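Colleague: Pulled from Swiss-Prot, these are the listed features:
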VARIANT   SER35 to Leu  In strain: F4233 / Serotype 1/2b, F5782 /Serotype 4b, F6789 / Serotype 1/2b and 12067
MUTAGEN   PRO52 to Ala  Does not affect secretion and hemolytic activity. Slight decrease in phagosomal escape. Shows a clear attenuation in virulence
MUTAGEN   ASN230 to Trp  50% hemolytic activity
MUTAGEN   GLU262 to Lys  Loss of hemolytic activity
MUTAGEN   ASP394 to Trp  3-fold increase in hemolytic activity
MUTAGEN   ALA488 to Phe  Decreases toxicity by about 40%, decreases cholesterol binding by 25%
MUTAGEN   TRP491 to Ala  95% decrease in hemolytic activity and no stimulation of MAP kinase activity. Does not affect membrane-binding capacity
Amino acid sequence: MKKIMLVFITLILVSLPIAQQTEAKDASAFNKENSISSMAPPASPPASPKTPIEKKHADEIDKYIQGLDYNKNNVLVYHGDAVTNVPPRKGYKDGNEYIVVEKKKKSINQNNADIQVVNAISSLTYPGALVKANSELVENQPDVLPVKRDSLTLSIDLPGMTNQDNKIVVKNATKSNVNNAVNTLVERWNEKYAQAYPNVSAKIDYDDEMAYSESQLIAKFGTAFKAVNNSLNVNFGAISEGKMQEEVISFKQIYYNVNVNEPTRPSRFFGKAVTKEQLQALGVNAENPPAYISSVAYGRQVYLKLSTNSHSTKVKAAFDAAVSGKSVSGDVELTNIIKNSSFKAVIYGGSAKDEVQIIDGNLGDLRDILKKGATFNRETPGVPIAYTTNFLKDNELAVIKNNSEYIETTSKAYTDGKINIDHSGGYVAQFNISWDEVNYDPEGNEIVQHKNWSENNKSKLAHFTSSIYLPGNARNINVYAKECTGLAWEWWRTVIDDRNLPLVKNRNISIWGTTLYPKYSNKVDNPIE
C-alpha cells in the first residue's frame, strides 16, 4: 500500500510542472478577453466539441438556413425613379447667347457587389458581421444580427506576410474583438514587414458619372451616395435647367482587404447556444435571409463633384483630362473649361488627423488631392470604405441590383453674331439681308420667324457702312446686294447672292469696283462652332 501511495505522489509531482507549463502556454495564446489567438492560426478555426443538445441546435440551424427558398437575384434590388413624361425642348436668351435645352429619357442598370461605406455606418461594418439580406442592406443600413458568435479566421492581403502571419483566429467574433484582430494584423505588418515594403501603392478603383438626378447617382454608386451628397450638394436644379454641368467621381485608394474564411456550414458562424427559434424570432426567413460581410476594403475614399456652367459638348473630355492630368494646352476650348470649373471633394480616411475632410478648389489643384494617400503607412491609416456580403446559405456573393430611369439634360449655347457691311463701290447699291429666328413652343416644337433688315432695298451711296446684330438663334442667313449700272438693258446687276449662311461672330461683307466691274468679298472672323 505504501509503495502504491509513493508511486502516486511521484506521478503527481512529475506532472505538476507539465500542467503549469501547459497553462502558461494557453494563457499566452489568448488576449485579455480570451478572444484573439496571437499564435499563427490554422487556415480555419477548428470546430469545438458540441454536446448532443448543441449539435442538435447546429443541425437545425443548418437545415433551416439551407432550406430557405429565395431567388438570390431578387433579394437585393434598388428601384429608382420611373420616368413617364419627358419635358419638351426649350430655348431661352442668356446674355449674348441663346441656350437650347434638350431632354432625353435614359436608364441605368448596375450590379454592385461592393457596398460603399460612409462615416455614418462605419461602426456597423466589420468583417464577419452577420446581417439580414434585405432592403436595409440595400439602403446601406445593415441590420446586424445580435446573436452569440463562434470563432472565425481573418486574413489580410498586405505584402510579405509569411508563415500564416497574415491570418488570425477570433475566438468570439464580436464587433470589438474583430476590430481588435484587424488592428493586430495591421500592427503585425507594421512591425515586421513595413520596413521591407516602405511604399505599398494603394489599389485604385475609379468610377464616374455625369449627374442628372439623385436616383441615377444612387443606382450608380449605391445608396451611400445619399449621405455623401449632403456634403457634395450636387445642383440638380441647375442641371435640369441646363445651366450647369456636373460630374460625380468615386475614387477609392484601397490599402488592404480583410477577408473572412467561408464557413463550412451556416451554424459555424453562431455560438453553441443559438437556436433556430432564436433566428426565427429575429426575423431570419426567406424574405430576410442571413448573410455575412465576407470582405472589407480599408483605405481612402474620395468623392468628387466637378462643376462648370459651360454649355460645351466637350465638358466630359475636359473633366477627364483634369482628373488624369492629361495636357490640354493645344485645345483652347478644353483649357477654358478647366480654367472656369471647380471641384468639391469629400474624403474618408487617409489622414491621421481628420477622418472626414471636405475640400473646395479649382480643377488645376485636383491632381494634388488625388495624389495624397497614394501609399499605405502609419501616417495614412485606412478606414472601412467598402464591403462585400455573401449569403450564409451557400456562400454565394450577394449582389445589389440597382436600376433607375432619369432625364438626361443637355444644353447648347449659340453665341450672338454680327454682319458688317462695307460699300465703297462707284455705284448706287441696294441690299437685301434676311434670316430665320428659331424659338420653341410649350410642347417643344420649333417656331420659325423670318426676319428682314430694316434697310433692305434702300439705295446706298459709297462710302456706306453698317452692322447688323443677329441673335444666337438666327439661322439660314441670306445676303444679297445689287448695283445700278445705268444701262438701259441691265439697270440692276447682282453683286452678291449668298444664301443659307451659318451664324458667325463677325461676317464682313464688302462690295467695291465700278458699275461694269463690281466686286465683293465675304469673310468670316472668329467663326462660332
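Glycine too: its Cβ is placed from the backbone N, Cα and C atoms.
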Colleague: Report the nearest neighbour of TRP491 (mutagenesis position) in space among the mutagenesis positions PRO52, ASN230, GLU262, ASP394, comparing Cα positions.
Modeller: ASN230
Colleague: From the Cα of ASN230 (mutagenesis position) across to the Cα of GLU262 (mutagenesis position), what is the distance in angstrom?
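Modeller: About 37 Å separate the Cα atoms of these two residues.
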Colleague: Looking only at GLU262, ASP394, which of these mutagenesis positions has the biggest number of Cβ atoms within 10 Å around its Cβ?
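Modeller: Compared across GLU262, ASP394, the most Cβ atoms within 10 Å surround GLU262.
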Colleague: Relative to the Cα of ASP394 (mutagenesis position), which of the mutagenesis positions PRO52, ASN230, ALA488 has the closest Cα?
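Modeller: Closest candidate to ASP394 (mutagenesis position), judged by Cα separation, is PRO52.
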Colleague: Go through ASN230, ALA488, TRP491, the listed mutagenesis positions, and name the one with the sparsest Cβ surroundings, counting other Cβ atoms within 10 Å.
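Modeller: Checked ASN230, ALA488, TRP491; of these mutagenesis positions, fewest Cβ neighbours within 10 Å: ALA488.
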Colleague: Do any residues at least six apart in sequence from PRO52 (mutagenesis position), in the same chain, have a Cβ closer than 8 Å to its Cβ, and if so which, in order?
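Modeller: Within the chain, PRO52 (mutagenesis position) has no Cβ neighbours under 8 Å at 6 or more residues' separation.
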Colleague: Which three-state DSSP class does TRP491 (mutagenesis position) fall into?
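Modeller: Looking at the DSSP assignment, TRP491 (mutagenesis position) belongs to a strand.
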Colleague: Which of the three DSSP-derived classes (helix, strand, coil) applies to ASP394 (mutagenesis position)?
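Modeller: The residue in question, ASP394 (mutagenesis position), is coil (DSSP, three-state).
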